[in-house]
Structure formats: structure tokens, C-alpha cells
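The structure under discussion appears below in the form of C-alpha cells.
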Amino acid sequence: MTASGTHGGYDVLILYASDAAEWCQYLQNLFLSTRHIRKHHIQSYQLEGESAISDQELDLFNRSRSIIILLSAELVQNFYCPPVLQSLQEALWPPHKVVKLFCGVTDCDDYLTFFKDWYQWQELTYDDEPDAYLEAVKKAISEDSGCDSVTDTETEDEKTSVYSCQLAMNEEHESSKSTGEHLVVQPDHIRCGVQTTVYIIMKCRLDDKVKTEVEFSPENSSSVRVLAELENEYTISVEAPNLTSGTVPLQIYSGDLMVGETSVTYHTDMEEISSLLANAANPVQFMCQAFKIVPYSIEALDKLLTESLKKNIPASGLHLFGINQLEEDDMTTNQRDEELPTLLHFSARYGLKNLTALLLTCPGALQAYSVANKYGHYPNTIAEKHGFKDLRQFIDEYVETADMLKSHIKEELMQGEEDESVYESMAHLSTDLLMKCSLNPGSDEELYESMAGFVPGAPEDLYVEMLQSKPDTPISGDEISLTVKDSMLRKFLEGGSTDAPDSGEGVSQQYGEDLYYSVEKDTFPQEMASRPPVPVPRPESSSPQPDNELYISKVFAQKAQRPENLYVPRGKVRKETIVRPVRDLSQSSIYDPFAGMKTPGQRQLITLQEQVKMGILNVDEAVLHFKEWQLNQKKRSESFRFQQENLKRLRDSITRRQMEKQKSGKSADLEITVPIRRSHNTLGKPECGIYEYAPRKNIFPPKKELKRGDWKTESTSSTTSSASNRSSTRSILSVSSGMEGDSEDNEVSEASRSRSPIPSQAERLPLPLPERPPRVPPRGASRPVNCEGFYPPPVPPRGR
């Protein structure tokens, strides 16, 4: 038998056999690192051979406040030796100070025959966290020092079930998580430079015959230990030393045993005044009180501020000016000394979600988003820091979507052109697409603006007349405005010969099969009007032509084509009809890559128009349905979740259009993939979103076991090289574009999205995690900071 350490009373005594020596050393280092137990108060005792514990050594066990027994295979074998077992039964008593740690063995009912108090011992395993080891020792020491009231859970002596005992131990463990929960400090705020008496009320009884001390441990200076005076058996008083401002931890020692810990705060006079003013001038509470919002409600304040800002914004909004304004000359403006430098920072700090969504549509939104406060935080990180993770996600996705729109438009327009003016002009045409499709889907302006060009009977200045009508004009002006809107809406929904949105279908229905319908009779001479009919087009050959094009040519063929108008279904367009209608739509000289994307309001109008054509609804009912839909959209737009859904819909639509553009010119069922490198050492990055807690799938292929007869005679390097240079093809489904595909499967791989460079400048590969030791769990973040350097040793082998 071997004992290491100094003689006297010990806080922790570790009983182990030779096969658990590494675990004994690990526990000693762990306890010393926490500063709760001093070095000369830890003792280790190794049980050797089949020798019983002597009477002198039994006194060592009796004077120890807690005993940890490492149950390894070698130690358990000694239980079958009667002299050793009898000495252990005397040494491991009383049961409240014994902690058993299963180290390579499992629990069973046979141990109850060896020790009658087996189920009263605290139980630990090799895969527990270090905090569990510390808490078990602190609990045993507290009970041994007379602090019986640390936990109110009574020990049930008659329980013989393993599961019932584990449940009781879990309850005790939860009730004694921290000794700091059982302390009351008055006062807990101390003025610097002022002599202050601090009173500490304990929940456990203190011994008046033992010296009690309080140790103050500031971060930037050495610890100060002060002798405390015992006011009664539960209360002590101590003169606080003069320390600098900040939070100072303190520990209470009864003799050499730490019986509690807590913290106090030192502050200067100015810091105290600042704290009082900050509590009294809370901006949210102040505004709730000013606007008479009782009880205080963030949601009500958010709604009120959002509506107030909307009233001061023009009806058509400010999104026509874009949100991409950035400061390029003076970059120092991106760093401010204020905590909340902009209104966007303020709304993100206090979780004003609707106000944040509205501010993101105002000019300069990206510039405000790029400004860091004095702590280096941006609006999105401020929102997450204060617990508004959904708001953080919305801000990130909104900024990324705006960047996707800008990048995609520029990529479309700058193909083969160097004129930046073309891009600048085009940017103004699609700058409000984000607003129309995400935050304001039911706006009147974009609907009536789109209808004004499609209604043949409308005058040229109809939309201008509608916008120029003001509320401060006489009542007749409002009536005229309402009449104009209703008239346009009715003519649009009547469809028939006009068929506004489906321009290609309207040509075929309005003018029929007569190719010269658009030619006026009195305009041209008679001989031109009586010309012979146009020859019938030749029918297409029914016999399929042999496809002599090479396979590789199909894959790499690039067809320069513009996206088609999404309002016109491909199956309804007559390719032989080339004559334009009399009143043609005004065509812009600038190509708009998003011109065919329908907003929610346009899709609703098209749906109602189709129902009117089919006779399901009449025009009056369709008008009522549309107005009801607009009212419902206006109410729903006040919901933050509704805005999130619309933003996601727009992002999916843009992604589908980008994917379709990439696949244009290629065969519909062929796609070039990245060469596959066959290597077991390939490092991969799990496919996991920034807001998700786990990867979507395992990127590493399952290991293939080698079997007899499975060896290859080829060279490994040549096989890998040939496989890495070979391209694979796979079948893919065609992806439809446009926002009208609400019922489509919008599952787009997150890895295929091009993330905006604004929220994250670079994607960094995560550092490789250390190898997990066999049968030893990973050490999580719950480990104390000062314990990170200690790793548990491997578990001893099981006994046979």
C-alpha cells in the first residue's frame, strides 16, 4: 500500500489501483486547477496486492472529508479477498463522503453484497464532464463540514433499484449546482475609496471555533485575504479592502475549507451616476411611457414607430432611389464611437422587427448596415447578441438578396459591353423589385402602373392623372381617382379581346387567323388590299432527322439567348405570326433581366382574370375579391413572419433564374460536375447553413471493408489520377423561373447560392477537431476556463 501527500486532515482522498494511476493523476490536476482545493489537502492512496488496510491508514480515511474510489478491474478483484473487503468496509464510511467513479467497469447488484451503503454513494462515470467531478467533491465536503442544508433531498436508504438511485442522485446534483446560490451579500455594490462593511449570510452553519476568512480576487491585482468576524452561526462581516472598479470574486474559507463563493462590484461615483441614469432613461420604457403604452410592449411600440415612419414616406416609397449608397471616399465613417450610431442599430438592439424591415428599404440602408459601433458590432450582430436571432437572419438574408439582384443584373447587362451607363440605367428599372416582391406585395402603385400599359382604352395620361389627385383637393378629385382605379381594374379583368397580361395569346385571339387584320382598309391602295392570300406554311417534317451532333458538343454548346417573357406561355405562342398589333406596348431600349418576374399583386390579377374568362366569376365579383385580397395583404404585411416568407420566395426565384441561365445552351438532362478525386484523405466541409446547428448530410462516404479476393493489380496512383480527371454527368430536372412558381419544389441547395460578400467577407474552413480518445467523451464548453489544459487519460481495460 502506498500513500502520497502530507499527513493531517485532507479534503480529498483518492483510492485507486495501479491500472487507474493515470486517472488518479488527472483528478489531482483537475482539482488543483480550480483553486477550490489546496495542493496539500489532496491525498492519493494506492491499494496494492491483497493486503488489508492497516489501523494507522484507516485513520487517514477517517480524517478525510471526501473519498473518491476509482472502480477499475484490478480494484474490484480485491473485493473478493475477505481481509481487504473488511478493511474497505471500515474505511469507506460514512457513506455521504464517498464518491464512486466507474473506470472500466459497470454497475451491478453484486456490489450491494460487498457494501451495504453502495447506493448511498455518489456515482460518477468516466464520460462525465469535469464539472460533475467538482460538484460531487464539493457536495461531499459541504455535508462533512456540517452544512446539511445545502440540499434538502433526503437519502433513501432502502432503495435497491439502480434507476431509482440514479434519479435521486440527479435531483441532489441539480439542487447543489453552486454554493454561490446559498449566499447573500449586503451590500453587493461598493464605492471605491470608501470603507465599507460587507455582511455575508450563509445557508450552512459556521463553526465559531474555526477561523473564518474572506478572499477578494480582483483580475488585475493579487488576491487579498481578510479576517472575517462571526456575527452569528450563519452570518459573517468583513471590512472590504480598497480595490479598483469592476467585478471582484470572493471566496469564504472556514479554516482551510472553502464553504462558499460569490462576487461584489466596485464602482466609482461617476459609474454609479451613469448606472442610475441608464436605468432611469431606458429608451424603450421612456417611449412606451411617452406614447402611453401600458403595459410596456415592444410589439406595440414597434408597430407605432413603423406606422409613424410610413406616414412621413411618400406613397410610392423611397425604394426607387435604391439602398446601395456606400461611402467610398471617407472610409472612417464606417467606424463610429457611439454604441448605436444609426436608427438601424437602435431598432436591431431593441428587437423592433417591423421598423428594421422598413429601414432596410430606405436609401443608404447598406451604408448604415456597414457601420460598426464603438464595440465593432454591426446591426445584425447586435440583434443576435441581444437574443433576436430571427431578426439577425432576416437582416442577413435581405442584404444578401439585394446584393444578388445587383450582381445578377450587372452580370446580365455587362456581357460584352464596357459602358457603365447601361448598367446604371438598368439598375433603376429593377431597383424596386425587392420592395414589391418582399415587403409591400399589395401596393397599388406597381399594380396600376402595370395595368395602365395593357388596357387599350385607357388614355396615355391615365396613370399620371391618378397620381396627381391629392387628398386636399375637393371631394370630386377623390371620386375621380377612385373611378379611374376601378375603371382600369374592370377593363383589365374583363379580358376578352384585350387579354392584358398574355400579350402573345391576345394577338392570336384578337386578330384571329387573318394576317392582315391590323392593316386599315382606307390607308392603302385597292391593289394592295386585294393581294392574294399568303401561302400556307409548309408542315414540319414528321420524320425525325438523325442526330449527328457529337455528345461533347451538346454539353458545351452555348446559346446566346435572352430570357423569354414569362407572361406568355411557350405553348400558346404562334411562331408564324409576326405581325404586331395596332397599339403595341411601349418597349424599353434597355433589357431588363427581371422584367418577366410577376409580383404577388400581378399574379393575383392574372388568376382573377382567368376565372372571369372561364365564367367562374363575373367582373364585379372579381373586383371585390381583388380588393379583399389587397386589404388582407396590407394586414399581413404588418407581420414580420409574412415578410420573411415573401423574402424567401424572392430569393428562391432569383436562384432558380440564375440556375436556368447557367444551364441555357446545354442539354436539359446533362450537367458537368466537378471531377471526383478518389482519396481517403480528402478534407471536406460539411454542408451546413449559418443558422443551423447540424450538417444536412454526411459528406464523407462510408468506409469499405477489404475482403479476400478484392485486391486490384493496378497502380493506386494511376487509378486515382484517372478518376480525378474524369467528368461525371447526371440527370437533372429543369428548373422553372419566375416568382409565379409558388407551388414548385423550391428545394435549392444552400451550397449553390452565392453568399453576399457584405455579411461575411470570407468563408474560412473550420479548424480540425482533435482526435477523440477511445471511450473518452469530448470535452465541451461547459468545462471551466482554467481546466482546459487537462484531458482525462484512457479508461483502463475491463477485467476478464
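Using N, Cα and C of the backbone, Cβ positions are placed for all residues, glycine too.
As annotated by Swiss-Prot, domain 'TIR' applies to 8-145, with the evidence given as sequence analysis. The domain 'DBB' annotation in Swiss-Prot covers 185-321. Here the residue is the original one, while Swiss-Prot reports the published mutagenesis Tyr266 to Phe with the comment Fails to bind PIK3R1 in a BCR-signaling dependent manner; when associated with Y-423; Y-448 and Y-463. What Swiss-Prot notes for the published mutagenesis of Tyr423 to Phe is this: Fails to bind PIK3R1 in a BCR-signaling dependent manner; when associated with Y-266; Y-448 and Y-463. The note that Swiss-Prot attaches to the published mutagenesis Tyr448 to Phe is: Fails to bind PIK3R1 in a BCR-signaling dependent manner; when associated with Y-266; Y-423 and Y-463. Recorded in Swiss-Prot as a mutagenesis result, Tyr463 to Phe carries the remark: Fails to bind PIK3R1 in a BCR-signaling dependent manner; when associated with Y-266; Y-423 and Y-448.
As a whole-number mean, the pLDDT of the domain 'DBB' (185-321) in this prediction is 87. In the structure as shown, the Cβ atom of Tyr266 (mutagenesis position) sits within 10 Å of 23 other Cβ atoms. Taking H, G and I as helix, E and B as strand and the rest as coil, DSSP gives the domain 'DBB' (185-321) the counts 37 helix, 46 strand, 54 coil. Taken through DSSP, the domain 'TIR' (8-145) splits into 71 helix, 26 strand, 41 coil.
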